[in-house]
Each structure stands twice: as C-alpha cells, then as structure tokens.
Amino acid sequence: MNDSPIISVVLPFLIKDNDDKSLNYQGINNLIISIDSIIEQTFKEWELILVDDGSNNEILEQLLSKRYSTDNRIKFIINKENKGIVKSLNDAILNHCSPTSKYIARMDSDDISHPTRLQSQLKYLQSNETIDILGCPIKMFNNNKLIEILNNNNNNNNINNNVKELINIINNEESFKFIQHPDKDILMWSMFFNCCIVHPSVIFKRSIFTIEHCYEENNQFPFIEDYLFWLKSLIMKGLNISNIQSSTPLLYLRKHNNSISFKNIEKQKDSTANASCYYLNILFKRFNIDSEIIQNSSLSMKEIIQFFQLSPSSLSKINNISIELFEFAFKYLELIEKSCTKQQPNYSNSIKDAANEKMGELVSLCLSNYPNNQKSSLLWEKWLSRNPTSQLLSLLSNLNVKSSTTIINNNINNNNNNNNNNNNNNNNNNNNNNNNNNNNNSILNFISGINSNKINTPKSNNNKFKENGIRIICFSKDRAFQLKEYLRTFFKYLKNDDNGNDKFEIIVDVLFTYSNEKFKNSYQLVIESFPQVNFIKEENFTDQLINLVQKTNKLEYVMFSVDDILYYNEFNLKEYCLSLNSEPLALGFYMKLNKNITYCHTCNQDITIPLNSNTISRTENNFKYLKWNRNDNDCKKDWNYPWDLCSTIYRCNDIDSIINGIVKYYGIRNGINHPNRFEFNGNRPIIQKQIYQNKPYCLCLSDHYSPMSVVTINRVQDVYDNPIYDQTLSLDDLDQLLYSNKSLNDEKYKENSLSLNFKSVHIGELFIS
C-alpha cells in the first residue's frame, strides 16, 4: 500500500454497450490494458483515480472491483449520470487527489503508457523545475490494424492482455506513426497552428490547477478543453510547457472510429482555429502589436489560421490558392512571431528559426504556384532578408520553378558569399549543386513524401580536400561522471601507430549541457582533467552540430559517441577508417558490434548474426573485419541500425548527405535539434529505403568481442525495463561517484567481454573501482 503518492493519475472512462445491447468487450479490454499499464510503471509512488462517467454497467463495475479492489493505490469514482469530461476531470483533480500528491498525470481509457513513462516524466520535471506542464513522445496506432496483427499471430488471447507484448508489437509496426512535438523553445509558437501537446501524455504540477484555473466547458470553443487549458496556461498564467525530446514513445495512442475525437474532428478543427485567433488577439493587444494589416484584409484571421492548419502535403495539392493569401499569411506569421517573442523573450532565437522554417515552406509553395509573379519574388526577397539558415536556403534552392530559379540561386549565392567569406570552395560546390538540382521537388514535397519515387540520393560534397584523420564528437547531458569515464578509457585504449610518414589526426570534441548549477560544476572538473579535448557548451544543438560536422571539419572521417560508452579493449581508429575506405559500398564501421551480439535489449529479444556476413582481410597488414548487407531479411535490430551515435565511423561526405536527407524529410527544426532525434530521424529515411540504398554494406570487427559497450547504469531513453537495469543509478548517484574519485572498473568489463559474457550492445552491470 502506498499512503504517500507523489503522482495522481486521473483516468476517466465511459463504456457503453454495443448497438446490439451486447457487452462492449473491446472497450472493457482496452480499459484493462490502460489500467494495467499504470500498475506496471517502474515508478511506484502513484495513485490511480478511475472515474466512471455514467457507464451504469454492473458487470463492468463487478469486473473492475474484482480485479483491482485489493490494490489500495486505485480509487473509484462512479458518476451515476454522465457529467462529461470537463466536470469529471475537475472533480477528480480538485477533490479526490491525496494530500501528498505533487503532480497530476492524465491517462485515457484506450491508451497505453510505457512502463517508464511516469519515471521519465518525473525525472524531467525534477531536473527542469521551471516546467509546469510536460508532454511526451507518442506512437499512434490504428486499432483495426492492431487487431489484424494479433489475429495473424494466432495468440490473440495471450497477447491482448499483456502490456509489454502489446508495446513490443506496436513498436515493431512501421505503419504506426511516431509523433514528437516541440519542446519549450517553440511550443507556444507551434500551439497557435495546432495543438502540440497530447492530453493523455501530460503530467503537470498540482499547484497550477485551481478552481480559477482548471478545465472549462466553453460553448464558444467546444470539444477542445485541453487546448484551451494549454493556451490559457501559456498566455494568461505565464506557465511553461514542454515535451520530452526522445526517440522513445512514452504513450501509445489508440485511434478508432468510436473515439470522441474522431467523431468530432471537424468541430475540433473549427474550435481550434477560433481559440487560436482569440488568444492571439489578446497578445496583440497586450504588446500593442499593430494587426491592422490583417484586420483590413479580405481574409479573416480564422481563414489564415485554418490555412496553416493544413499539412504541407494538403497545401501542395491545392491549385487555387491566391497570391493574396500567401502575402497575408506571411504577414500574419510575422505578427505571431513578434507576439511570441514578446511573451517569451528567452526563446527569441528558436522562435525566429521556427518562423523562418514556416515562412520558407510558404515561400516555396508560392514560388511553385506563381513562378513568374513579381509578388512571389518580393516574398522571396523578404524572407531572404531575415537571414534564414543555410540549410533552409539549400532546400529552397531545389524549387521546381522556371524563371524564379535563377533569381533564387543568385540570391542564395550572394547570401552565402556575404555570410561565409571564408568558404569560397563550399560556395562553389553549392553553386554547382544548385544548378544541377533544378528538377528536384520543393521542400513541401520532401516533407510530405509526395513523389517519393522521384527522390534521389542526396548529393554530397567530395571528400578529396579533407585531411587524413577523424573527428570524434561526443554528446553529454548531466552525466559528468560517465563522460569522465568515457574520455579516460578512450585515451587509455586508443592505439596510435602513426609512423610519421602517414599522419592520422584525431580531434575529440564534447558537446555538453546541464540542467542545474551542480552538474555545471561537475563538468568543470572533467574539463580540467582533459585539456586535450575541445569542450563546447550546448547553446543551439542544430547550429553547433552543423558547425562541427560541416562548416569547420577538415578531417575525412567523423565518429559520433555518447557519454555512457565505456572502452575496455584496445582499438585502432586508423585501421577502421582504412577498412571503411577500402569498401566504397559500406556506409559505416560499427565499433559496438561483434560476432557475440545476439541479444537486443531495447526489444528484449534474441537476434542473429547476419547469415551473409563475411570476414574480410585487408592485404596491407592482414587486418580482419566483418562485412554484411543490412538489407538482407535476417538483419534485424542492432544489425540493421545504420545511423548510430555509439562509436560508429562515417565518411564526412556521407554524414553531409544524411543530414541533408533528415532536413528534407523532417525539417531542420524537428530533424536534428537533439541527439536522440538526430539518430532516430537519420535512421528512418535510410531503413525505409528513401536514401542511401547505394551503400547497403556495414563493417565491424571480426572478433567475438568489441572494444566498447554502452553501459546503461543511468538510462535516458530505453524502451523496455529489462533485468539488466537492476543497478540503475540516478544522476545524483553518478555525481557522487565523481566527487568520491570513483571509476568504472574497465578491467572487470574487459574480463567479461573476453569471456563472451556481453551478448548485447547495451549492458547494465555496474563494476566500480
């Protein structure tokens, strides 16, 4: 029994009988799965408040009572009459939460929470104390498709009540959509176009929810009680809202035709546009922003907002968009940007980047529709004057327009010359690429996937001007101890066999960030211990990453790393790069893999070494490596994860092309603004065979052991709560190890590796010395 819960999970439900008066077994089963997903949380200090909002079903009540009555963490509230979602939520939160509860988490009756959802969200809130409301990544799954998969497995009854098995199936189904909404930097900006925080994924501070600030029933804005609460929290209360940025979904959202949101989708869209206009007008008045240009137009604010609510693919299919709509939409974006910047000045740079991206999409479509119109060219000039990033310029240079192409390319080249006077070679390459890409699709086509069969592998800059060597880029957040161990063992086991005649340069960079002053001080200790390393405080991940990889990198190869990697066997980066150089059809050299990797911890299942793998011996010094084709059917999980940040070596020109591919498909803001997203979005277009099918091969060591492992003693984004995590440490625990002068016992890890005890890339054993 938990008498002092920290989190109150509120789950309202209404389950009616089927149309033929039979019991709604599907609805009941979905509810049970939803409840069980909370019971199976790794974080245990919770209470679950179940609100039956007028089901009036004795069989249902008896079933739930029999199944859950012995769990004192679960409370039942039964409304004999249907009160509606707003009154049910307000009553549960204001009147039925335990006094000790500090946070409120939402849950819906047909969704599934990942086992680490509450733990991950609480950890984030405790590390980011200024955040008041927090969402998380979700994966949206179609209920009919899931039932079809279960039926095909011939074990429907066994799986349908098993939370982890269901999550496993949903994660492995590529047709189910992963959704990652923006973080605090641009959440307000994004909120005016569409609701970008998923209600059942939310956890918020209990202290912000009062009689004066709660969910509202508003006839002016029906069916969007959550969206209204977010807007009111942001604009009227000045609260901070964010979403966890991770490639791991923490909530699985079920979509089916019987859901309230599905039945009222058009009304919700209309209410969303009305509410957006209402709160934007509040901001315009608050900051004396002159919106007369919009008010005097033939288009209403609502019409322009509804224009922005359409997806890029939908917009690209509309042939009769007037040039005036493009003009007013651009001006409206300027007003929204100005109001958001006034409301949240700390995020002004991120808001500007997001505005540039949306304006870029608008200008792209305008030029495609009106290639010979002077107003289109003026819009382009206006957007260009905002100094958008070179990546956005590069995308828009690929517009499929006629007479505007020369204007665009000239302006891009002029802008590049003005901003990058020292990069003449790069500008010349860009000019050539721009001239060769006039027939490519626009940014909107890349984003929406239209005509994907016409999308070619992105062109990359030639590596012939790069110098012989490798740049190591390690990412770290709040884990100074693990970063110290990464660097200590990296230099301990790095073999340097330069003979002076064939210099191989190695540069090590660390891009790090921290959430509080304590961790900042810890990083300072690490910085002082490794003067040979370039430490860079993360301020803008996207810009800094591109600067390291593309703008300032002079070396031929790049290896990405994360701070929880530990090296324990000797390794030779030069040999690995030479092996990659000898295999032009290979994408990367994967230091984490070896012939003993036969288990994938993230999906909790055994995997096999690719049957087509061959041991290759280089003639120079008989160095041996393993080579396999990742496109073969038996290449699963770790053996088909081409874009990887765990000590994988890539050619610099391939990295350029993959980054360009990420931006084309997912946008610069959403594509590469975080290490997890950078890795996840890099894999999606490769695995889905949209890019890089001309390099299907992968390389690794031919031995049965690797020089390193990912030591997950403090996990960040893992999918499954496997037994290897029994000794998981908190960030504070790790920091204490740093100040106690402790180290990971790399000799012990080496001993286990040579004994072939490590069958997974990720290991959870904790050996301290």
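Cβ from N, Cα, C; glycine included.
Under the heading of mutagenesis, Swiss-Prot lists ASP53 to Asn and annotates it as follows: Loss of Gal-transferase activity. As a published mutagenesis entry, ASP226 to Asn appears in Swiss-Prot alongside the note: Loss of Gal-transferase activity. Under the heading of mutagenesis, Swiss-Prot lists ASP497 to Asn and annotates it as follows: Slight decrease in Gal-transferase activity. In Swiss-Prot, a mutagenesis experiment is listed as ASP509 to Asn, annotated with the note 39-60% decrease in both Gal- and Fuc-transferase activities. Quoted from Swiss-Prot, the note attached to the mutagenesis of ASP654 to Asn states: Loss of Fuc-transferase activity and 80% decrease in Gal-transferase activity.
For ASP509 (mutagenesis position), other Cβ atoms within 10 Å of its Cβ number 21. A Cα-Cα distance of 18 Å separates ASP53 (mutagenesis position) from ASP226 (mutagenesis position). Calculated from their C-alpha atoms, the gap between ASP654 (mutagenesis position) and ASP226 (mutagenesis position) amounts to 43 Å. Here the Cα atom of ASP509 (mutagenesis position) is found 43 Å from that of ASP226 (mutagenesis position). In the three-state DSSP classification, ASP226 (mutagenesis position) falls within a helix. Cβ neighbours of ASP226 (mutagenesis position) (same chain, under 8 Å, six or more residues apart in sequence): CYS195, ILE197, HIS199, VAL202, TYR215.
Counting every protein chain shown, the number of other Cβ atoms lying within 10 Å of the Cβ of ASP53 (mutagenesis position) is 22. Secondary structure at ASP654 (mutagenesis position), as computed by DSSP, is helix.
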